[in-house]
Amino acid sequence: MTSVLIVEDEESLADPLAFLLRKEGFEATVVTDGPAALAEFDRAGADIVLLDLMLPGMSGTDVCKQLRARSSVPVIMVTARDSEIDKVVGLELGADDYVTKPYSARELIARIRAVLRRGGDDDSEMSDGVLESGPVRMDVERHVVSVNGDTITLPLKEFDLLEYLMRNSGRVLTRGQLIDRVWGADYVGDTKTLDVHVKRLRSKIEADPANPVHLVTVRGLGYKLEG
């Protein structure tokens, strides 16, 4: 059974959502603050985390940082704040999606399913083998990436994005192609999400992220991974 960890201090939102998730066949656990979320994750794990940005005490961004240090578990940020900077910060920390309150519980469950589908894609074209491009080596089956022999940690979306780029090394991929492949054709949003993930990837695979030579921008088109 797919487990969902709900980190939300508003019981009026968390409890009905947990009830609906259970009706839909998920295992749902609710915690109301950051330390409890980390303790529960360490105790039982989770297949996906719904994380409120505005938590009492330890913020959602700090919780996301701690989760990313532990795991590549998918994270959907949930918040009442609709500021673009909030979204960018959440995505830079490794969140896989971002939902603004008030939201439809059914819509949120659809997003959960979409994120889990993308994370569990078993298409053989995109799921097996060892890929190499320049200093980057990816073992797709083991979900391990190394740069110049040093292992790096990538959240799920960064891993998926890098895998698609590596499978198309030397080829220009448009922003639309990348978003459709990594976030899905039902993704609603702009290209800033992609650009944030590219920036994060560059910080991990480039010797000088400000002057990339491997993951390069093709002006007016998209991105290309050079071998």
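One is the number of the first residue shown, and numbering goes on along the chain from there.
A Cβ is built for glycine as well, from the same backbone N, Cα and C atoms used for every other residue.
Unsubstituted: the structure retains its original residues.
Given the structure is predicted, the values throughout are model-derived calculations rather than measurements.
Per Swiss-Prot, domain 'Response regulatory' is recorded for 3-116.
Mutagenesis annotation in Swiss-Prot: Thr29 to Glu, described as Does not affect phosphorylation by PknB. Does not affect transcriptional activity; the structure shown retains the original residue. In the shown protein chains, 17 other C-beta atoms lie within 10 A of the C-beta of Thr29 (mutagenesis position).
Note: Asp52 (mutagenesis position) has non-local neighbours Val7, Glu8, Asp9, Glu10, Gly60, Met77, Val78, Thr79, i.e. same-chain residues 6+ apart with C-beta under 8 A of its own C-beta. According to Swiss-Prot, the mutagenesis experiment Asp52 to Asn carries the annotation: Cannot complement the deletion mutant.
The annotation that Swiss-Prot gives for the mutagenesis experiment Thr100 to Glu reads: Significantly reduces phosphorylation by PknB. Inactivates transcriptional activity. In the three-state DSSP scheme, Thr100 (mutagenesis position) is classed as strand.
Long-range Cβ contacts of Thr151 (mutagenesis position) within its own chain (separation 6+, distance under 8 Å): Val144, Val145. Looking at Swiss-Prot, you'll find the mutagenesis Thr151 to Glu noted as follows: Does not affect phosphorylation by PknB. Does not affect transcriptional activity.
In this structure, Thr191 (mutagenesis position) belongs to neither helix nor strand by DSSP; it is coil. Within its own chain, Thr191 (mutagenesis position) has Arg175, Ile179 as residues 6 or more apart in sequence whose C-beta sits under 8 angstroms from its own. While the structure shown retains the original residue, Swiss-Prot records the mutagenesis experiment Thr191 to Glu with this note: Significantly reduces phosphorylation by PknB. Inactivates transcriptional activity. Significantly reduces the binding affinity of RegX3 for its target DNA sequence.
Listed in Swiss-Prot as a mutagenesis experiment, Thr193 to Glu is described as follows: Does not affect phosphorylation by PknB. Inactivates transcriptional activity.
Among the sequence features in Swiss-Prot, the mutagenesis site Thr217 to Glu is noted as follows: Slightly reduces phosphorylation by PknB. Inactivates transcriptional activity. Significantly reduces the binding affinity of RegX3 for its target DNA sequence. In this structure, Thr217 (mutagenesis position) is part of a beta strand by DSSP.
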Packing count at Thr100 (mutagenesis position) (other Cβ atoms within 10 Å of its Cβ): 15
Reduce the DSSP letter at Asp52 (mutagenesis position) to three states and note it down. strand
Please tell me which one of the mutagenesis positions listed here (Thr100, Thr193, Thr217) sits closest to Thr29 (mutagenesis position), measuring Cα to Cα? Thr100
Just name the winner among Thr193, Thr217 (the mutagenesis positions) by count of other CB atoms within 10 A of its CB. Thr193
Rounded to a whole number of Å, the separation of the Cα atoms of Thr217 (mutagenesis position) and Thr193 (mutagenesis position) comes to 15
